[in-house]
Amino acid sequence: MAEAAAAAAAAAAAGETSASSGSAAERDPDQDRAGRRLRVLSGHLLGRPQEALSTNECKARRAASAATAAPTATPAAPESGIIPKKRQELMKWNGWGYNDSKFFLNKKGQLELTGKRYPLSGVALPTFKDWIQNTFGINLDHKTTSKASLNPSDTPPSIVNEDFLHELKKTNISYSQEADDRVFRAHGHCLHEIFLLREGMFERIPDIVLWPTCHDDVVKIVNLACKYNLCIIPIGGGTSVSYGLMCPADETRTIISLDTSQMNRILWVDENNLTAHVEAGITGQELERQLKESGYCTGHEPDSLEFSTVGGWISTRASGMKKNIYGNIEDLVVHMKVVTPRGVIEKSCQGPRMSTGPDIHHFIMGSEGTLGVITEATIKIRPTPEYQKYGSVAFPNFEQGVACLREIAKQRCAPASIRLMDNQQFQFGHALKPQVSSIFTSFLDGLKKFYITKFKGFDPNQLSVATLLFEGDREKVLQHEKQVYDIAAKFGGLAAGEDNGQRGYLLTYVIAYMRDLGLEYYIIGESFETSAPWDRVVDLCRNVKERIRRECKEKGVQFPPLSTCRVTQTYDAGACIYFYFAFNYRGISDPLAVFEQTEAAAREEILANGGSLSHHHGVGKLRKQWLKESISDVGFGMLKSVKDYVDPTNIFGNRNLL
């Protein structure tokens, strides 16, 4: 009975796919929703129906997506998190995020964010202008120039093996050799990459972009690449900040950009085991949106949630801001399917834990596209929390704030998210405060400032602020909140209000747009991260920030750089630290060289002070010069041996890590 019902559900879901084989604009959203519910139902009844369901839908998708040198695609609707084939119709080709979202200074000199996607969109931020002028010494009348559009004649030509192309056409896997599609997938979002897009061009870009729609498509692509000795560079959301997507300049083989964005479905949800089986190209925001319809979430929320994908999370060992409740990606993944040149890697069962030698999953997690393509994954889900509350705490200084976070970690009572900003980062956040709506609100803000700085004696140039996010059962959240604030009080912390905490988290998804604004005014900057033991956190933060200031001064940067940090994740034995640095490069002949030398010096300082090479950004090509010393010669040799066995002819040749 259950098998028959599940078979009917699977058949209906497959039929829905066939019926919706037209463009995205022709699809009925109610029909799509019904199809997802049928997949959920089939998951309940059979537990693991994905094999038959995936094959049926894969065939339907391939039939609907005939191979073409210039595939057309309808941009995703604003409420959808699906990345379209033609990414440039929805997203910036030479900057961060959506085309309709951009920071600018209006006629009154107030900062605004265009579009309607974010809570800050259309909101006037009146104090930012003074902050950016005072911090960087810039003249707002001096603006840089950049290329307004991509000129195909400026891009390297596409060189594709003709025999491969002939066989590819038989598979009906969609592809493109157009310059804009190839350039869009030739980079991530490191400062160097964006700078090149604005003012130059990459020496090497993919020769062809392929859009598989299911696991079987990926198997065919990898087999063809092995047959013709081609290079594959997988891409998910394209949010890499480690040069992970940059094509090796001396690669002479045809380079395939294998774009997983059309592998974006939840294949089933199992409410008994609280797991969901998903395709690896689904973005974080789309995954959360669909799960929310059924009352669930993963809780995995990296800052790149809008665009990064499940496959990208796994391949870089990602971390989310609410890991204190839900865990990092290594805690969430139950099962995965990976296509390699040697074949498919997949465990035979989905048990919660196994003692079967070294965990095969951990060979894939953090492999950064060097071993194969992650096509599907089973991940843990949780019921959507019933209650969420923000908060903030002001400390007299950064050191006392760190001591408080250490005690919270020791007592294992950290909220879903806790972030501690140093003073400069607090000042930056304060510069992004919206215009007050009334005299009364302004008066209250003045009272709060007076109370903290005059009555309690906090120095405005020393104080540090922690933002908090609690979620779960309402009664437990309120108890948890009291426990955290009681600990904070022992370290001189003062409750600074729910609004300040919420505003801090509202900036999470728009802060990346700020770099594009800076580039317009001769400001280049970047963020980078590390993790360190608790007893090294304060010294590491101080020494790295000072090293950045010293390096910039020695290299001729005329105005002191912005050099700031925050503690953004806490653990029993240490913390993750995020650094931001930026400087005014006007008058410097080679700003990229100065930037890269300063960033490298900061990384050297991190390692010298007991920090890790990376907490969650990964290694890529940007940091691989330090990998061997980080994991030892023997450890490095082990990684290389795995690579040599799984991919002996270097089909996955992005040259990350090794």
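Glycine is treated like the rest: Cβ placed from N, Cα and C.
Here the original residues are kept at every noted site.
Because the structure is a prediction, the values reported are computed rather than measured.
Listed features, source Swiss-Prot:
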- 202-384: domain 'FAD-binding PCMH-type' (DOMAIN)
- 234-240, 303-309, 316-319, 368-374: FAD binding site (BINDING)
- His300 to Ala: Loss of activity (MUTAGEN)
- Thr309 to Ile: Impaired FAD binding and protein stability. Loss of activity (MUTAGEN)
- Ser367 to Ala: Strongly reduced activity (MUTAGEN)
- Arg419 to Lys: Strongly reduced activity (MUTAGEN)
- Arg419 to His: Loss of activity (MUTAGEN)
- Leu469 to Pro: Impaired FAD binding and protein stability. Loss of activity (MUTAGEN)
- Arg515 to Leu: Impaired FAD binding and protein stability. Loss of activity (MUTAGEN)
- Arg515: substrate binding site (BINDING)
- Cys576 to Ala: No effect on activity (MUTAGEN)
- Tyr578 to Phe: Loss of activity (MUTAGEN)
- Tyr578: active site, proton donor/acceptor (ACT_SITE)
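Location within the structure of each feature annotated in Swiss-Prot.
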residue: Gly238; record: FAD binding site; Cβ neighbours (10 Å): 24
residue: His300; record: mutagenesis position; Cβ neighbours (10 Å): 26
residue: Ser304; record: FAD binding site; Cβ neighbours (10 Å): 24
residue: Ser308; record: FAD binding site; Cβ neighbours (10 Å): 22
residue: Thr309; record: mutagenesis position; Cβ neighbours (10 Å): 29
residue: Ala318; record: FAD binding site; Cβ neighbours (10 Å): 24
residue: Ser367; record: mutagenesis position; Cβ neighbours (10 Å): 25
residue: Ile374; record: FAD binding site; Cβ neighbours (10 Å): 31
residue: Leu469; record: mutagenesis position; Cβ neighbours (10 Å): 22
residue: Arg515; record: mutagenesis position; Cβ neighbours (10 Å): 21
DSSP-derived structure type at Thr309 (mutagenesis position), helix or strand or else coil: strand
Candidate recorded positions Gly238, Ser304, Arg419, pick with smallest Cα gap to Ser367 (mutagenesis position): Gly238
Where Ile374 (FAD binding site) falls in three-state DSSP terms: strand
Cys576 (mutagenesis position) CB neighbourhood, other CB atoms within 10 A: 23
Candidate nearest Cys576 (mutagenesis position) in space, where candidates are the binding-site residues Pro234, Gly238, Ser304, Ser308, Ala318 and distance is Cα-Cα: Ala318
Residue from His300, Thr309, Arg419, Leu469, Arg515 whose C-alpha is spatially nearest that of Thr370 (FAD binding site), among the mutagenesis positions: Thr309
Mutagenesis positions clustered about Ala318 (FAD binding site) [Cα within 10 Å; pool: His300, Arg419, Leu469, Arg515, Tyr578]: His300
Local Cβ density at Tyr578 (mutagenesis position) - other Cβ atoms counted within 10 Å: 21
Mean of the pLDDT scores, which run from 0 to 100, over the domain 'FAD-binding PCMH-type' (202-384): 98
